[in-house]
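J.: Reproduced below are the annotations present in Swiss-Prot:
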ACT_SITE  E186  active site, proton donor
BINDING   R72, W74, H88, H107, D108, H109, D184, Q250, Y252, E288, E289, N295, Y339  glycoprotein binding site
BINDING   K699, D702, E704, D707, T824, E825  Ca(2+) binding site
DOMAIN    65-372  domain 'GH18'
MUTAGEN   D108 to A  In loop 2 mutant; does not affect endoglucosidase activity
MUTAGEN   H109 to A  In loop 2 mutant; does not affect endoglucosidase activity
MUTAGEN   D184 to E, G, N, S or Y  Reduced but not abolished endoglucosidase activity. Induces transglycosylation activity. Able to efficiently transfer predefined N-glycans from corresponding glycan oxazolines to the Fc-deglycosylated intact IgGs without product hydrolysis
MUTAGEN   D184 to F, H, K, R or W  Abolished endoglucosidase activity
MUTAGEN   E186 to L  Abolished endoglucosidase activity
MUTAGEN   E188 to A  In loop 4 mutant; does not affect endoglucosidase activity
MUTAGEN   F710 to A  Does not affect endoglucosidase activity
MUTAGEN   W712 to A  Abolished endoglucosidase activity; abolished activity on both high-mannose and complex-type glycans
MUTAGEN   Y820 to A  Abolished endoglucosidase activity; abolished activity on both high-mannose and complex-type glycans
Amino acid sequence: MDKHLLVKRTLGCVCAATLMGAALATHHDSLNTVKAEEKTVQTGKTDQQVGAKLVQEIREGKRGPLYAGYFRTWHDRASTGIDGKQQHPENTMAEVPKEVDILFVFHDHTASDSPFWSELKDSYVHKLHQQGTALVQTIGVNELNGRTGLSKDYPDTPEGNKALAAAIVKAFVTDRGVDGLDIDIEHEFTNKRTPEEDARALNVFKEIAQLIGKNGSDKSKLLIMDTTLSVENNPIFKGIAEDLDYLLRQYYGSQGGEAEVDTINSDWNQYQNYIDASQFMIGFSFFEESASKGNLWFDVNEYDPNNPEKGKDIEGTRAKKYAEWQPSTGGLKAGIFSYAIDRDGVAHVPSTYKNRTSTNLQRHEVDNISHTDYTVSRKLKTLMTEDKRYDVIDQKDIPDPALREQIIQQVGQYKGDLERYNKTLVLTGDKIQNLKGLEKLSKLQKLELRQLSNVKEITPELLPESMKKDAELVMVGMTGLEKLNLSGLNRQTLDGIDVNSITHLTSFDISHNSLDLSEKSEDRKLLMTLMEQVSNHQKITVKNTAFENQKPKGYYPQTYDTKEGHYDVDNAEHDILTDFVFGTVTKRNTFIGDEEAFAIYKEGAVDGRQYVSKDYTYEAFRKDYKGYKVHLTASNLGETVTSKVTATTDETYLVDVSDGEKVVHHMKLNIGSGAIMMENLAKGAKVIGTSGDFEQAKKIFDGEKSDRFFTWGQTNWIAFDLGEINLAKEWRLFNAETNTEIKTDSSLNVAKGRLQILKDTTIDLEKMDIKNRKEYLSNDENWTDVAQMDDAKAIFNSKLSNVLSRYWRFCVDGGASSYYPQYTELQILGQRLSNDVANTLKD
């Protein structure tokens, strides 16, 4: 989607000839420049009580799907600018219809001493309250973070932030007589907020939440956030979500996909981890006069010269799509909102104007300000209220009144909530007698039935469809349960079912599931307890104790027994996966190694009845190891990826088996008598001299092939110290093309080189000054060749004749081409020895 979410921009009033040709388009951040009004106003007690009742009804969902709108104060006829002049006489907040549940006071271009403010608190609040509309003041987040307004007058300390929060609530809520506070948080395209500013804003937000909102001391006020930001980009939201009444997400313009709601769907997957669907509102924008490119959303119908009323039609609009959209999980959304509701009914400028700019504005007649009757808002509210998904859950849905009450409390009150709820439902108490209606919660993830002593029957028909997938079932204290039928629910265990409490059980059916009822499994014990409970009331029969036809699901084992394997030296090829890493386990961790073992497992029986389905096959049960990989490290640290080894000589391998993503098994494999595992003696070696770059030279001893050493010439040498005398048996050079970070051509490989040790083993290099040491190390006369390299292969490997040395040098004598050669790592392989042992071996 190639557009910026420049949402909720406000357009300055277009005043007479001076501003006629230009759009004063400002970001929603214009809120941040508005100072709170200092004058205190007493709101009548009646209005306070009415407002409190409205807030309670809204918060409890008694108003149905909500419709809210942002009214731009400078478009109210009472508003005047700093010059004292009226700006737009066409509209007034007083005419906002009852279909608007929440009206946001979105102020800008309105002077602090404008008559608008007295009209708001003395007239508009009362009038709108009487029709059932709550009013909420909107401010920008910069009012909280120290950038603008009151926040500039308070220090960023716990005490300062607490005082600032109180001042904000007083100035913007109490003194204006409104019903809550809305804080706008958007992306900053210039002068971006810092993490420190966001941290302060969050601290102040939390202090505000102590004062107002659902968790505040004054619960008669709403606390709302509106934003353009997704969850991952909004740390303030994540920190305050639990205190919000509503989250209003601005989705102005297309959101992708055929239905233009792809982004909304994606965002909701994250939002539902923090808020309920009943707190989530999505918003569109009416067309703002003189809007230019970047602020043209096309959320309402475009101007049609043949249909003057086109702007009042909602058919085919994005606004209607938003009204109809619902989350697929969690529940029904709270509702929708509109920005610039004072432009309701005005058609959008045609798409042919989509590239117009504020500096060269191509005007259209829809840019003119006109009176609105809020037709679109009325239609959208009606559309939502007539949506059958918002019908209240009744006795037809859930006959048992006690069950219905608990479901409404936890899931929501609307029919559409039932099929979307995807969390945990906990049912408790002896008032519930009938579970009919539970099946409607098709996406329920966990069901807890606790102390339902008057529920006598549980059957698959009464349980959610999700029980056939992976939903969890908990049953505790079901003392009155007589019939338990969990047949065909794909249950893999009976975990969560307190079978000891089902003391009145007369029959059960757990057949046609995926249970492991083998002798040592936990589910076998639970089965025997169930049978005992039935036997306390009647004789056990096939009809009253069904458990047959199980098809346990197979899993890869979490661990494998073999920690050290062995092959004889027989010159034969062996497969490590086949011999040491194999088998399948049930959910209860019963291990079945092969088809023969599975056949034996199938013969298992309880009370003479075979519990595994006769048509269940080993192929359907077993796990396939085809995607598994085996990484072998030989005694000389040579590495290969293969599950097959040929036992031709004594050798030892360290074996790592991975499932393609992670290592699942580690073992040691000996062939014949095995071999001593060597070490890379050069890993972490100290570079003591080089003809090249000293810092770069350290890279060849860091154990990583993601970096490389540049020789910067056809010849080069590096001298290094192993720290002590060691026994070296092999050496290995990883050439340029082994680089794991940057694809490197083999033409950059080293082709010729020499590995050397210091002749004089008694010399103390530490006592030399830097100049003398470099001269000494660079002199070929002081070194003895112990190996030569004459091949430009990717990994050059060669044996050494049990070389004893502490100080080594590697000389590059030529590359594979005219390019300067490179290499990534140098290894000296062998065993570490104490100085005493090394000296003894040398003698």
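In case you wondered, yes, glycine gets a Cβ from its N, Cα and C as well.
Keep in mind that this structure shows the original residues, not the substituted ones.
Map these features onto the structure and tell me what's around them.
T.: Using a 10 Å Cβ-Cβ cutoff, E186 (mutagenesis position) registers 23 neighbours.
Just so you know, the Cβ of E825 (Ca(2+) binding site) picks up 25 other Cβ atoms within 10 Å once every protein chain is counted.
The number of other CB atoms found within 10 A of the CB of D108 (mutagenesis position), across every protein chain shown, is 20.
Secondary structure at H109 (mutagenesis position), as computed by DSSP, is coil.
According to DSSP, D184 (mutagenesis position) is assigned to a strand segment.
A 10 Å cutoff on Cβ-Cβ distances gives D184 (mutagenesis position) a total of 27 other Cβ atoms nearby, all chains included.
When Cβ atoms from all protein chains are considered, those within 10 Å of E188 (mutagenesis position) total 14, not counting its own.
Sequence-distant neighbours of F710 (mutagenesis position) (same chain, six or more apart, CB under 8 Å from its CB) are G692, D693, Q696, Y820, Q822, listed in sequence order.
W712 (mutagenesis position) falls within neither a helix nor a strand when secondary structure is assigned with DSSP, and so counts as coil.
Y820 (mutagenesis position) falls outside any helix or strand according to DSSP and counts as coil.
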J.: Could you say whether, by DSSP, E825 (Ca(2+) binding site) belongs to a helix, a strand or a coil region?
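T.: Once the DSSP labels are grouped into three classes, E825 (Ca(2+) binding site) ends up as strand.
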J.: Do you know offhand how many angstrom separate E186 (mutagenesis position) and Y252 (glycoprotein binding site) by C-alpha?
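T.: Here the two Cα atoms lie 13 Å apart.
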J.: Within 10 Å of R72 (glycoprotein binding site) (Cα-Cα), which of the recorded positions D108, H109, E188, K699, D707, T824?
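T.: The recorded positions close to R72 (glycoprotein binding site) (Cα within 10 Å), listed in sequence order, are D108, H109.
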J.: Applying the rule Cβ within 8 Å of the centroid of the Cβ atoms of K699, D702, E704, D707, T824, E825, what extra residues of the same chain belong around the Ca(2+) site?
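T.: Checked against the 8 Å cutoff, the neighbours are I700, F701, G703, K705, S706, R708, F709.
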J.: Least buried of the recorded positions Y252, W712, going by other Cβ atoms within 10 Å?
T.: W712
J.: Which state, by DSSP, holds K699 (Ca(2+) binding site): helix, strand or coil?
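T.: Where K699 (Ca(2+) binding site) sits, the three-state DSSP reduction gives helix.
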J.: From the recorded positions H88, H109, K699, pick the residue whose C-alpha lies nearest to the C-alpha of D184 (mutagenesis position).
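T.: So, of the listed recorded positions, the one sitting closest to D184 (mutagenesis position) is H109.
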J.: Using DSSP with the three-state reduction, classify Y252 (glycoprotein binding site) as helix, strand or coil.
T.: coil
J.: Measure from the CA atom of E289 (glycoprotein binding site) to the CA atom of T824 (Ca(2+) binding site) and give the result in Å, rounded to a whole number.
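T.: Spelling it out, the Cα of T824 (Ca(2+) binding site) and the Cα of E289 (glycoprotein binding site) are 64 Å apart.
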